[in-house]
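K.L.:
I'd like to ask some things about the structure below.
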Amino acid sequence: MSKATYKERAATHPSPVAAKLFNIMHEKQTNLCASLDVRTTKELLELVEALGPKICLLKTHVDILTDFSMEGTVKPLKALSAKYNFLLFEDRKFADIGNTVKLQYSAGVYRIAEWADITNAHGVVGPGIVSGLKQAAEEVTKEPRGLLMLAELSCKGSLATGEYTKGTVDIAKSDKDFVIGFIAQRDMGGRDEGYDWLIMTPGVGLDDKGDALGQQYRTVDDVVSTGSDIIIVGRGLFAKGRDAKVEGERYRKAGWEAYLRRCGQQN
């Protein structure tokens, strides 16, 4: 588990995307990623307007939106990301052969590679998924892109454990510049081999313990103390009538204080 500061890690990271993200985290004093699964662009943009100042990263599932368009959804999202200084992460969870994911990432309705700074993929199909996605990014844009591998999940009964997790970590080692880290519940090591992987952890909640569909929540302190660099919070920010601005600051503060404790800068 890294005890270096985000600023220190930004200065030495081989990935431009990861370095930019670490710098944003340092400058805004936040390690909060907002996961906003809503059905309309209007709802999405309203929540982003409220949460933008508190987050380092926005995680989307644009295939949930009933009215998605590049002009009506992506353009204003990119404007908000510039206004409030956060990156965009499309939680696509690619899981197919290299040529197929290359097309899914670059083409179709969503053209993810054009606008999302970060996306993610399962390791189930092997290292070809990394090379396919990287090729797509290089062909579509000159902007740097980053990939997260799904090493562990937060849902009850997940099969992403043990040898599967180990195999996914091995796949991540195939490309130090493009693969920037993992969706995981804990530190994934690698520093002794020269890797500085970002760990992003979903299933973080200060109030709820889970839901009826198998989601299991862990506290902010728990995930950060076991190696998470970025806490991913969804319904805890806006569901059940919650005030997104209030909850955004609450989670930002909790995440930042947990990070300072991990780095030895706060008791």
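Backbone N, Cα and C atoms are what each Cβ position is placed from, and that goes for glycine too.
Nothing has been swapped: the model has the original residues at all the noted spots.
Straight out of Swiss-Prot:
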BINDING   Asp37, 59-61, 91-100, Tyr217, Arg235  substrate binding site
MUTAGEN   Lys59 to Ala  Reduces kcat 100-fold. Reduces substrate affinity 900-fold
MUTAGEN   Asp91 to Ala  Reduces activity over 100000-fold
MUTAGEN   Lys93 to Ala  Reduces activity over 100000-fold
ACT_SITE  Lys93  active site, proton donor
MUTAGEN   Asp96 to Ala  Reduces kcat over 100000-fold. Reduces substrate affinity 11-fold
VARIANT   Ala160 to Ser  In strain: +D4
MUTAGEN   Gln215 to Ala  No effect
K.L.:
Using a Cβ cut-off under 8 Å and a sequence separation of 6 or more, which residues in the same chain sit near Asn99 (substrate binding site)?
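P.N.:
Once residues fewer than 6 apart are set aside, Asn99 (substrate binding site) is near Gly132.
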K.L.:
Could you list the residues of the same chain, at least six apart in sequence, whose Cβ is under 8 A from the Cβ of Ala160 (variant position)?
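P.N.:
Result: Leu150, Ala151, Glu152, Leu153, Thr168.
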K.L.:
Would you kindly give the Cα-Cα distance separating Asp96 (mutagenesis position) and Thr60 (substrate binding site), rounded to the nearest Å?
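P.N.:
About 20 Å separate the Cα atoms of these two residues.
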K.L.:
Write out the long-range same-chain contacts of Asp91 (mutagenesis position), meaning residues 6 or more apart in sequence whose Cβ is under 8 Å from its Cβ.
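P.N.:
Listed in sequence order, they are Ser35, Lys59, Thr60, His61, Thr119, Asn120.
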K.L.:
Quiz question: given the mutagenesis positions Lys59, Lys93, which has the greatest number of C-beta atoms lying within 10 angstroms of its own C-beta?
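P.N.:
Per the Cβ count, the most surrounded site is Lys59.
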K.L.:
Using a 10 Å cut-off on CB atoms, tell me which of the binding-site residues Ala95, Ile97 is the least crowded.
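P.N.:
Sparsest of the binding-site residues Ala95, Ile97 by Cβ contacts within 10 Å: Ile97.
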